[in-house]
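*Asks:* Please find one structure pasted underneath; my questions will follow.
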Amino acid sequence: MEEQPECREEKRGSLHVWKSELVEVEDDVYLRHSSSLTYRL
């Protein structure tokens, strides 16, 4: 019973890392897409 909170914290931490990584990837794709658009213009 005492081990549950630790597992929950671990999951929340990994989820936070996953979210931040996803945001970084989205930003990278967006920047690359916008730069290619400006390059075409």
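Each residue, glycine too, has its Cβ placed from N, Cα and C.
According to Swiss-Prot, the experimentally introduced change Glu9 to Ala is described as follows: Decreased CTL recognition. In Swiss-Prot, a published mutagenesis experiment is listed as Glu10 to Ala, annotated Decreased CTL recognition. Per Swiss-Prot, mutagenesis Lys11 to Ala is noted as: Complete loss of CTL recognition. In Swiss-Prot, a published mutagenesis experiment is listed as Arg12 to Ala, annotated Complete loss of CTL recognition. According to Swiss-Prot, the mutagenesis experiment Gly13 to Ala carries the following note: Complete loss of CTL recognition. Where Swiss-Prot documents His16 to Arg as a mutagenesis experiment, the accompanying text is: CTL recognition. Record note (Swiss-Prot), mutagenesis Val17 to Ala: Decreased CTL recognition. The unchanged residue is displayed.
Map the listed features onto the structure and describe their local environment.
*Replies:* Secondary structure from DSSP puts Glu10 (mutagenesis position) in a helix.
Sequence-distant neighbours of Lys11 (mutagenesis position) (same chain, 6+ residues apart, CB-CB distance under 8 A): none.
If you take the C-beta of Arg12 (mutagenesis position) and look for same-chain residues 6 or more apart in sequence within under 8 angstroms, you find none.
Counting every protein chain shown, the number of other Cβ atoms lying within 10 Å of the Cβ of Gly13 (mutagenesis position) is 10.
Look at His16 (mutagenesis position): DSSP puts it in a helix. For His16 (mutagenesis position), other Cβ atoms within 10 Å of its Cβ number 10.
The Cβ neighbour count for Val17 (mutagenesis position), using a 10 Å radius and every protein chain shown, is 10.
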*Asks:* Would you mind checking how many other C-beta atoms are within 10 angstroms of the C-beta on Glu10 (mutagenesis position)?
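*Replies:* There are 10 of them.
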